[in-house]
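Q: Take a look at the following structure, please.
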Amino acid sequence: MAASRNGFEAVEAEGSAGCRGSSGMEVVLPLDPAVPAPLCPHGPTLLFVKVTQGKEETRRFYACSACRDRKDCNFFQWEDEKLSGARLAAREAHNRRCQPPLSRTQCVERYLKFIELPLTQRKFCQTCQQLLLPDDWGQHSEHQVLGNVSITQLRRPSQLLYPLENKKTNAQYLFADRSCQFLVDLLSALGFRRVLCVGTPRLHELIKLTASGDKKSNIKSLLLDIDFRYSQFYMEDSFCHYNMFNHHFFDGKTALEVCRAFLQEDKGEGIIMVTDPPFGGLVEPLAITFKKLIAMWKEGQSQDDSHKELPIFWIFPYFFESRICQFFPSFQMLDYQVDYDNHALYKHGKTGRKQSPVRIFTNIPPNKIILPTEEGYRFCSPCQRYVSLENQHCELCNSCTSKDGRKWNHCFLCKKCVKPSWIHCSICNHCAVPDHSCEGPKHGCFICGELDHKRSTCPNIATSKRANKAVRKQKQRKSNKMKMETTKGQSMNHTSATRRKKRRERAHQYLGS
């Protein structure tokens, strides 16, 4: 499931290596991990801080992990804010109201009853996106209802369900059949027997469909996805309602144990995780979640296998490469362009933006992964990997350097290959688009300005945090002083008013006497 924000450019700007605007939002780890984060309808919230270049950090706050738009989840709480019992009770009630109308057990029971119905009685409400039992028909008589739902249709729920379209929260861009079939064939060729599908519903259903139609295929799949609608199509051992931004299982320990058992089956052998997160999501919380899944997998490993890594395919735009490799240094990016059915830009060929920017990041050696030559991929002997047709090997860089599928040009001044549309700017002293602003947003670290790292990994971050803490304390003292002066002024005003009142009373008594 891939999500876009307000257009391709916004996502590319956020993911570009080292490219930082005048401000940004970062996820921070709480000082005391033992203190649980407050809950919103999507599980534990994340702690954020706004960072502005040249200015200090502002007050930290908790917000929803899954929703980038306050209209979708308006949770907001300052880190140091104390809530009353009434507000906490109201929040808990709101969180309960926002949960799916049916429990996981109820969904399974309804599904088992549904598949036993004759074809003429199998109905699906397209308005409510729900499988209907005969007792439900009356409540949906005014809705748009699809009849004669076949078993084949039940096995392809991603084609029955309308894709969620909120771009900032959970927009669903589903793998095109070409890319999905390539992934299934590749997983089979690499010898994997189990696939943990994190946010990849179409891959999950194609794996199950292939297994049901091909006796030679023994690949099993478990889907973890935030879209609870899939719970009505799968048994408990095939689907878990899950938020990948905070590692939250909506159905609690039962679902967690399903995932754990799947990861640790056969002592963790023969499994791979394939994930397709929303592109608008922050890389850091995703990396933290994936490391928790890796740790769960490692629990089933013997001491001799402690050096092994869980094989992973992380499907994401190529301009997030530096961010992903920051958290997973063993990952490499493949040239394969992943397509999506319902996205006008993320498509293979020349119908999309500059062909699909979506790639596969993996810790599997690239020389083991064969890309389809009929789609224009070729093997580069010096690089020992498959590359796209126009990705030419650069002798100076000793690499096939293109990231976007076009032929890149080597810049002798920058000492690296750059996009064909870029030119070298003598003012900026690096290559950039021809119409760029030389006085535009600076690149690099917010703290020291260096280009080779982010603020979170800056060697000067401790000094910066001490300075920020001192500034916050100074601001707090100033705020407290202003409050005291205001209170003092109000007290003095009250005293003066009391004195005036007493003087008037004495004057009235004097005049009356």
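Every residue gets a Cβ built from N, Cα and C, even glycine.
Checked Swiss-Prot, it gives:
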{"type": "BINDING", "residues": "Cys40, His42, Cys64, Cys73", "note": "Zn(2+) 1 binding site"}
{"type": "MUTAGEN", "residues": "Tyr173 to Ala", "note": "Abolished rRNA methyltransferase activity"}
{"type": "MUTAGEN", "residues": "Asn342 to Ala", "note": "Strongly impaired rRNA methyltransferase activity"}
{"type": "MUTAGEN", "residues": "His343 to Ala", "note": "Strongly impaired rRNA methyltransferase activity"}
{"type": "MUTAGEN", "residues": "His343 to Ala", "note": "Decreased S-adenosyl-L-methionine-binding"}
{"type": "BINDING", "residues": "Cys380, Cys383, His393, Cys400", "note": "Zn(2+) 3 binding site"}
{"type": "DOMAIN", "residues": "395-447", "note": "domain 'DHHC'"}
{"type": "BINDING", "residues": "Cys411, Cys414, His424, Cys431", "note": "Zn(2+) 5 binding site"}
Q: Counting only other Cβ atoms and using a 10 Å cut-off, which of the binding-site residues His42, His393 scores lowest?
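A: Relative to the other binding-site residues in His42, His393, His393 has the fewest Cβ atoms within 10 Å.
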Q: Centre the Cβ atoms of Cys380, Cys383, His393, Cys400, go out 8 Å, and tell me which other residues of that chain have a Cβ in range of the Zn(2+) 3 site.
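A: Result: Ser381, Pro382, Arg385, Val387, Asn391, Gln392, Ser399.
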Q: List the Cα distance (Å, whole number) between Cys400 (Zn(2+) 3 binding site) and Cys411 (Zn(2+) 5 binding site).
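A: Distance (Cα to Cα, whole Å): 15 Å.
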Q: CA-CA, which of the recorded positions Tyr173, Cys380, His393, Cys431 lies nearest Cys64 (Zn(2+) 1 binding site)?
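A: Going through Tyr173, Cys380, His393, Cys431 one by one, the Cα closest to that of Cys64 (Zn(2+) 1 binding site) is Tyr173.
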Q: Within 10 angstroms of the C-beta of Cys431 (Zn(2+) 5 binding site), what count of other C-beta atoms is obtained when all protein chains are considered?
A: 19
Q: Cα-Cα separation of His42 (Zn(2+) 1 binding site) and Tyr173 (mutagenesis position), in Å?
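A: Answer for this pair: 21 Å between alpha carbons.
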Q: If I take the alpha carbons of His424 (Zn(2+) 5 binding site) and Cys383 (Zn(2+) 3 binding site), what is the distance between them in whole Å?
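A: Between the alpha carbons of His424 (Zn(2+) 5 binding site) and Cys383 (Zn(2+) 3 binding site) there are 27 Å.
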Q: Taking the Cβ of each of the binding-site residues and counting other Cβ atoms inside 10 Å, which one has the highest number: Cys40, Cys380, Cys400, Cys411, Cys414?
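A: Answer by Cβ density within 10 Å: Cys40.
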Q: Can you give me the residues near the recorded Zn(2+) 5 site, meaning same chain, not Cys411, Cys414, His424, Cys431 themselves, Cβ no more than 8 Å from the center of the site's Cβ atoms?
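A: Leaving out the recorded residues gives Phe412, Leu413, Lys416, Val418, Trp422, Ile423, His430.
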Q: Cys380 (Zn(2+) 3 binding site) to Cys411 (Zn(2+) 5 binding site): how many Å between their Cα atoms?
A: 22
